[in-house]
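Participant: These came from Swiss-Prot, pasted as-is:
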MUTAGEN   Ser225 to Ala  Loss of catalytic activity towards MHET
ACT_SITE  Ser225  active site, acyl-ester intermediate
BINDING   Asp304, Asp307, Leu309, Asp311, Ile313  Ca(2+) binding site
MUTAGEN   Arg411 to Ala or Gln  Almost complete loss of catalytic activity towards MHET
MUTAGEN   Ser416 to Ala  Gains a low activity towards BHET (bis-(2-hydroxyethyl) terephthalate); when associated with N-424
MUTAGEN   Phe424 to Asn  Gains a low activity towards BHET (bis-(2-hydroxyethyl) terephthalate); when associated with A-416
MUTAGEN   Asp492 to Ala  Loss of catalytic activity towards MHET
ACT_SITE  Asp492  active site, charge relay system
MUTAGEN   His528 to Ala  Loss of catalytic activity towards MHET
ACT_SITE  His528  active site, charge relay system
Amino acid sequence: MQTTVTTMLLASVALAACAGGGSTPLPLPQQQPPQQEPPPPPVPLASRAACEALKDGNGDMVWPNAATVVEVAAWRDAAPATASAAALPEHCEVSGAIAKRTGIDGYPYEIKFRLRMPAEWNGRFFMEGGSGTNGSLSAATGSIGGGQIASALSRNFATIATDGGHDNAVNDNPDALGTVAFGLDPQARLDMGYNSYDQVTQAGKAAVARFYGRAADKSYFIGCSEGGREGMMLSQRFPSHYDGIVAGAPGYQLPKAGISGAWTTQSLAPAAVGLDAQGVPLINKSFSDADLHLLSQAILGTCDALDGLADGIVDNYRACQAAFDPATAANPANGQALQCVGAKTADCLSPVQVTAIKRAMAGPVNSAGTPLYNRWAWDAGMSGLSGTTYNQGWRSWWLGSFNSSANNAQRVSGFSARSWLVDFATPPEPMPMTQVAARMMKFDFDIDPLKIWATSGQFTQSSMDWHGATSTDLAAFRDRGGKMILYHGMSDAAFSALDTADYYERLGAAMPGAAGFARLFLVPGMNHCSGGPGTDRFDMLTPLVAWVERGEAPDQISAWSGTPGYFGVAARTRPLCPYPQIARYKGSGDINTEANFACAAPP
């Protein structure tokens, strides 16, 4: 039974922010489907005074880091549900900063945090992951991802978030590529890589114990993209901090992914039409929306039925990687070759386009042919058409919007490219933002990749050391009962889903029986964290809690399409399956209904 704290007056807040190359399948112990979460244990009565006592100068709160300053400790009223957010309970909000200092670049730095503790607490602690290169403190209502309206706070978890140790509004240097300029300061790099999450977790747990009179029973972390990397990092560096972790689309070796960004830019350049103001090929003009959709349809024509059902989803993504080649594929609309035999038309791709996309998708190599990052998956989510609207999720990273007169793809001139130069290259390479696309075009794949392994002066850790989360030694996390769910969209253009699958296979080889504590769910058609022609909506928190607290491993996770118009239907649900299984049609019933599919080995 929950204990309601009737003396609390609390204020509203809004919600903020194919398999891999290995061959070691992981056995999947069979479990019963997850049940509803058990009622939380009773918590001690708290009060307005207990909340306000967390403010500096009140009470005798001892923080794990003495350099902790509380700036807000206030009651917040319950907030009603809206179209985009679940109702929030009354709660105590505490926000502050840890380790205020001045960096070697002359800019001020601090590790900001925001904590929310509900009046009716379920005894659980929750941290939400960041995004991009962080630098923004979210509302900290505990986003659980998967397109969910519910948040951890709405489910009565105590929730916390951090900005990662720098502030995009403060640490914005236009001469050092803007908001990624924190990379000029060595400590800010370490804070963003791992230190801030350790510091904020400790602070949050201490405040929770003080406020409620006892420690949390279990602790959970959910993040996607950079937040997914943070989750993997926590399981490796700080295995005792969290009992359950969800790591979505993890940029666990993001510095390498940045190298891939330069590779895709240079690979696509020969197909570009026109130049930008700096004389750089307009990568966004290399494929029109219709061209990219034609490629997506050709992938479906080759791969859709490889799972036993032609339904607009490539479930057998492993077989697809071996089967599809744009140079030999057909346009399913007319049965003619996808690659133009003569002049370019609306029904085919030019030989230059085909060569460009094949080179880009194969992944970067140096002059000796050594891979520098992973390959990318051929998947229908590279485009998609809902009504008359083309999916932009994939192209926004590699190409940018077709109608733009400037290069605006994340990997060409956006934060993905900029962060590599200032945050991950050592020493950092500050420059005006107008020069980024040209720098990507001049990237040397023999020399520049060495910079993610380099140290220099006060930069005593390489970016792969402070930011990478590549370890497969999760013994400490496993041995204390930790559980981790990884997920990744097959059409993610930020980080390769095949790279995450390769990590999972390495984990299985290093730790036999890894499926007993870690499982990977690949999502066909989904783009980066969400979107695309796939079932991109799901709740990972409920099955995670069931696994951690009741030992019920997730043998499948229910998912549904956020944009069923991609399939020309009103709704579509499917099971997400633990790698290496895929969703297979049972042979009868509505193909848009999850119950008519089962998780099984690919055909």
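Residue positions begin at 1 at the first shown residue.
Glycine too: its Cβ is placed from the backbone N, Cα and C atoms.
Don't look for the substitutions in this one, it keeps the originals.
On this model, are these features tucked inside or out on the surface, and what's nearby?
Facilitator: Every protein chain shown contributes to the tally, and the Cβ of Ser225 (mutagenesis position) ends up with 23 other Cβ atoms within 10 Å. Secondary structure at Ser225 (mutagenesis position), taken from DSSP and collapsed to helix, strand or coil, is coil.
DSSP assigns Ile313 (Ca(2+) binding site) to coil in the three-state reduction, placing it in neither a helix nor a strand. Ile313 (Ca(2+) binding site) counts 30 other C-beta atoms within 10 Å of its own C-beta, drawing on all protein chains shown.
The Cβ of Arg411 (mutagenesis position) has 28 other Cβ atoms within 10 Å, all protein chains considered.
Classification of Ser416 (mutagenesis position) by DSSP places it within a helix.
DSSP gives Phe424 (mutagenesis position) a helix state.
Under the DSSP three-state reduction, Asp492 (mutagenesis position) is assigned to coil, being neither helix nor strand. Annotation for Asp492 (mutagenesis position): spatial neighbours Ala249, Met526, Asn527, His528, Cys529, criterion Cβ-Cβ under 8 Å with sequence separation of six or more.
In this view, His528 (mutagenesis position) is surrounded by 24 other Cβ atoms within 10 Å of its Cβ, with every protein chain counted.
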Participant: Through the lens of DSSP with three states only, how would you label Arg411 (mutagenesis position)?
Facilitator: coil
Participant: Nearest by CA distance to Asp307 (Ca(2+) binding site): which of the mutagenesis positions is it, out of Ser225, Arg411, Phe424?
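Facilitator: If we rank Ser225, Arg411, Phe424 by Cα distance to Asp307 (Ca(2+) binding site), first place goes to Ser225.
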Participant: Restricting to the mutagenesis positions Ser225, Arg411, Ser416, Phe424, which ones have a CA within 10 Å of the CA of Asp304 (Ca(2+) binding site)?
Facilitator: none
Participant: Counting Cβ atoms within 10 Å across all protein chains shown, which of the binding-site residues Asp304, Asp307, Asp311 comes out on top?
Facilitator: Asp307
Participant: Between the recorded positions Leu309, Ser416, Phe424, where is the Cβ count within 10 Å the lowest?
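Facilitator: Each of the recorded positions Leu309, Ser416, Phe424 was scored; lowest Cβ tally within 10 Å is Leu309.
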Participant: Helix, strand or coil by DSSP: which one applies to Asp304 (Ca(2+) binding site)?
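Facilitator: Once the DSSP labels are grouped into three classes, Asp304 (Ca(2+) binding site) ends up as helix.
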Participant: Suppose the Ca(2+) site is Asp304, Asp307, Leu309, Asp311, Ile313. Which further residues of the same chain have a Cβ inside 8 angstroms of that site's Cβ centroid?
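Facilitator: Nearby residues not in the site list: Ala305, Gly308, Ala310, Gly312, Val314, Asp315, Tyr585.
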Participant: Could you round the CA separation between Arg411 (mutagenesis position) and Ile313 (Ca(2+) binding site) to a whole angstrom and send it over?
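Facilitator: Ile313 (Ca(2+) binding site) has its Cα 26 Å from the Cα of Arg411 (mutagenesis position).
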